[in-house]
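K.L.:
Straight from Swiss-Prot, here's the annotation block:
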MUTAGEN   Cys103 to Tyr  In sy29; egg-laying defect
MUTAGEN   Pro751 to Leu  In n545; many defects in reproductive organs; egg-laying defect, sterile, protruding vulva, vulvaless and male mating defect
MUTAGEN   Thr840 to Ile  In n1772; temperature-sensitive
Amino acid sequence: MNSIKIDSSTKIVIEYIDKLRNCSNEKRQKVSSVIRPVDFPGISTQQLCDILIRFAYNGTYIDDVFRDHLLKLVVDKSITWNQVIHSVINTKTDRIYSKCLQCELIREMVNYVQIKSFSDKLHADELISIMKPTVFFLAQLIQDVLSDEDELEMIQIEYGDVRKAYYKPLEALSAFIHDDLCSSLLAFSEASEITHQLELCRDSFSKLRSPDKSATTLVEMLIERHIEKCKPVKFQYIPEGIALFDLKNPSIRILIPIFACFKNHESSKLMAETIQTFAEIMRFYGPDVIFDILHGAILLKCEESMDLLHFPKQHRADFRWQSTTFFYKKLPQIIEYLIRSEKLTVAEVQFGLEKALTDLSMMFDAADVAWQNASFLTLLNELEPVLGKTITDPLRLRRREHMKTNDQLLPFADTDNQLIENTDIDKLLNAVKEVMNLQFGQTEEFSKLFVDKVKTGQTDNFDAITSILITEGRLMEVGKAFVLKNVEAQRSSAVGVNERIQIFDDTFILLSRILIKNPSVSINMFVNGGPGKSDAEQTMFYKWSMRYVKRVAKHRDPEPKDETEYIALRKEVEMLMRLANAEVGIEDDLENDVEEEMPEVQEPNIETQNVDEISIPDPLHLLIENDPTVTAESKETEEVKFNPEGVEQMDTNEKPAEISDSLIEPTLLEEPKDILENIIVPIIKVEAPKPDSPIKKKKDPDVTWHEVHCPLPRISRRTARAYLAQMKEGIPFWKTDDPNLNIGSILAAIPRLGQLLVDEHEEKRNRIDRKSAEENMTNILHAIESMPSLFLCLLEWLDCEPESGARTSLAFTINLSLERYLAVSTHGINYMKWIFIKSTVQQMIDELVDKSPAFPEVTCTAFSTARRFCPFVGRNENPDQLKLKHAWYYMRQQAWASPHALRLLEHANTAREYDVWSHIYISKTIKSGCGDIMTSSVDMIFSFLMLDDLNSIIRIHESLMAFWLSEDAGQCQADGRFDPLSIRVVIRLMTQVLLIAEWTLDRLLNEDPAFVERLNLKEVKAPEPEDPDKREKWIFLLRSMLERTINRFFKIVRKGLLSNVVNTIIQLLKSIAGSADCKAKRLLVKRIPPDLIFQLAYIEPSSVDYSLMNIYCDPDNKEHTQTKIMFLCALRRSQSFSF
């Protein structure tokens, strides 16, 4: 007899079964509490499962002891659910009825389907590997049972079963497909093959002689459910609280003044793509996009043609040519690009034009009167090649008939074909023709025409050409060309001095007007012809413009830490000054000049006791002090002022002057001069500085950034006095017969001359001989008649001086003298050039002479609610919070951004104060408490980012993350930052910022020329526009911003605690997933890993659902599929399915 060899694992299993049988026979205790596989070291749980199933389903009956024990082992996880299914599928038996009975175990195992561990994604593959074989096994078993209908009936008779044998596998199959987790897992397998197997089962049922309608219906339902579960689930996000207000959106309208007035150098393609991206993010329809573009463009023109309340035209920037150029040149190109790139259809554009023609009729009327042109008809002429005559003719007819019914518009009804001469449109078209010379290589011809505009005083034509150059992106090229001409004329050459002076003067005036009238143009890029540096930065024009073209300061002055560093900086500045003087041929002794400016005064020997302060009263002061009508405050303001030069110096405070005039008789006013001449004024003893503070000599001013980076040459004060005396006689101070004359030395005299003129007006402010001062200034103008650019420089220098009474007085003198000079010099050679200069500096003169517009002292809310005021901002002013609030209310009430209000934001951006205005506007938004206002306000803030898109996007994103998504933000709940309605609006802004950041990054990566990473960047600051590597640096910064955001999300979520911050992250992810399908969303979704959704499901399963996970998973990415399976299992673990 042959012996059977049994391996050790089988022996252990047999031992386990024997013990189980014995315990069952003795019935002493519950079997489940007595026997467990863990008590049998080395046992194979899969082999144990196989044997338990054989004993449980052996023959024609079911052994409940073994069956129940098996199920209990599954419950306490001694045996896994997939081992049971594996045993059922692979256990061999010659009785098909027994196999059908075993299917009830599969049905039971459906509730236990779960991943083995969440620590390893590979366990997800194990889960998938058993799904498809199980369905195939059940489907095949049903087909085998139904294959022989006679045998089916015999089985039912033999075993005395009331139900058909196929019901057990069919119920198991139904449980498998109806279970949310199992049916979702089946979708990851070959769905078509599973569908095919189910269809075969249905066909088998249909072939029965005695059809089973209930079974057939059940199979059909299973097919439908499986197909439905295999379809991708769409995520729908409805932000509670603000969804009803997502109707009126000002974003596109606000983009128009930004592109027209502040980013007019951008290409039409970029403008169109940005507008389309905003439209996609905001879920705008095509006709609404066209309507809002036209609305914004026509609003811009209407505002430019009127005076704003408390904001006259002489105190505000002129956007006349920017608005005109945008409407007539850029706007048709933008619409054409949207059509040709298939962003919009012709039908959508037609519908938008019809809506604009109906709703904006009155605004077009006002614009046509201002432009003296049929603006809408001219626009249709430009769009006719892409729209076709069948669309444009009916619109043209409607507009023309309307214009003919209005007497005011009748003269302009046919101006789309026959322009009126000398109108803005006529000048603009002429400018376009002249700029075309550059395209044909006729650079010299264009230069001659452009300079002629300066010589003939054609300011409008000049500004029109400048606007076209900026629009077409050729201003930098032209600027560098004229700077090179200016440099060539500045230095000595074979050309005569007078001719060099004329060329230098013409080009200097031309370049200066461009920079003055276009403050958004970078001086560095304008001079260098684009990003990077060149020798042009060594020119006098560059150095002068960097110091005296009044703009918001970009660079902070160096702050020395101690006296040693301060002295080193002063020495460096002195060395740079000597080099600059040597370059232009100035040989003045500046060291003696310093001593001349600040002479040492010996302290008189006064025999008194030790006191902190010594002073001798002024007789005028005594008269005022003894007068009982004078207040204590007035007495405190009267001081004896020490004049180091021994010259009389008047107090510049207005109040004491007024008091003295009213209290002292006229006869007394003449006496102090004789009295003061005989009074010795002692030095006032000053308290010694503290040891820990840096010691600075009083005569040494602070070192500025401009002194270090763009030093100007300088003449001595003694030489300046001689020059000024010569000019007061009407004689130029430079030699026109010196062939080696460097014109830069002439320019270098202006600051000293200006300072002397200011000093003269300071000394005689209250009793200046106005007639004599005007005559002297008029003579000075005659002296520089051949070089009017010096007058421009004098005004620029005075404009940058600190505000004082002397500065204002000198401005009055210059203004009156200029009018007088122009009145008597109408036949002069350079008369028209002087007219051109007067137009250039008129705003400077107005601001120097007149006071800035003042606002009533009331609260922002009451002030702005009562009337719509646009705040004033100086050309170099960094607006404070009060003005920014006024600008916000001004824009908020109109749901549109005036370029004059946007100018405040531009200044704040230039001063790197992004956080200031963004914090104010976000705070005002979330405190409004009205869904309509909050939604519209957030969309306005989003549009403001385009003023300085790259900087603003990063800075406002950092602010939002720091306030709402920092690790400790959840502890700050008392301040209301997580108020339900407010947080919805903040999430909306966060979503918009992330979307536009991703789109901007993609644009930078894919624009021409092809991006090549050259720098190994690890940390970098925001680059300036002049930086040649700015593209690569911005790409690095945007990438870092997005990566840091995702990392912060993971860091917060991995703590495993549900908080307000985690809830905000959940809502943000839902908002991104629910945004409109566009390129920005697709790029951002790819960046967010599905692991983040899985982590959130692990913390709070009810907060996320399967449709959200589908958004962030790529079906072709295996790791994403594994994560999705883990996500489903996490939902099963908490029984929180939401499919």
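Cβ atoms here come from the backbone N, Cα and C positions, even for glycine.
Here the original residues are kept at every noted site.
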K.L.:
Fill in the CA-CA distance, Pro751 (mutagenesis position) to Thr840 (mutagenesis position), as an integer in Å.
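P.N.:
Just about 20 Å between their Cα atoms.
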K.L.:
Using a Cβ-Cβ cut-off under 8 angstroms and a sequence gap of six or more, which residues of the chain neighbour Cys103 (mutagenesis position)?
P.N.:
Val88, Leu138, Leu141, Lys168, Pro169, Glu171, Ala172
K.L.:
What residues, ordered by sequence, lie under 8 A Cβ-to-Cβ from Thr840 (mutagenesis position) and sit at least six positions away in the same chain?
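P.N.:
In sequence order, the residues whose Cβ lies under 8 Å from that of Thr840 (mutagenesis position) (at least 6 apart) are Thr459, Ile509, Ser512, Arg513, Ile516, Lys517, Leu792.
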K.L.:
What count of other C-beta atoms do you get within 10 angstroms of the C-beta of Pro751 (mutagenesis position), across all chains shown?
P.N.:
23
K.L.:
Could you find out if DSSP has Thr840 (mutagenesis position) as helix, strand or coil?
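P.N.:
Where Thr840 (mutagenesis position) sits, the three-state DSSP reduction gives helix.
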